[in-house]
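Noted in Swiss-Prot for the protein shown:
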- 20-85: domain 'LCN-type CS-alpha/beta' (DOMAIN)
- I6 to M: In CsEv1C and CsEv1E (VARIANT)
- K26 to N: In CsEv1D (VARIANT)
- D29 to T: In CsEv1D (VARIANT)
- K40 to E: In CsEv1E (VARIANT)
- H43 to G: In CsEv1E (VARIANT)
- T46 to L: In CsEv1C and CsEv1D (VARIANT)
- T46 to K: In CsEv1E (VARIANT)
Amino acid sequence: MNSLLIITACFALVGTVWAKEGYLVKKSDGCKYDCFWLGKNEHCDTECKAKNQGGSYGYCYAFACWCEGLPESTPTYPLPNKSCGKK
């Protein structure tokens, strides 16, 4: 019984520990989502948790939105073949 409980807890942690994280990126131009209030940031948290992003938490780090718990399908900075502000 205890073994089953431990195995179940491990499976739950695998999804949390191995989830993707990174800077949220605009697909149109390859730029990061800007922010100015470092640390806990409602704008970044809302953007990261949006249905099209699927993240679990977001905050402002180095003046850009950093997201945790993203699905593998969500692109993060840098995007291949798109460099922000460069042609």
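Heads up, the Cβ atoms here are built off N, Cα and C, so glycines get one too.
Here the original residues are kept at every noted site.
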Relative to the Cβ of T46 (variant position), which residues of the same chain, six or more apart in sequence, are found under 8 Å away?
G58
Three-state secondary structure, which DSSP defines for H43 (variant position):
helix
Chain-internal residues near K40 (variant position), provided their CB is under 8 angstroms and they sit 6+ positions away:
Y59, C60
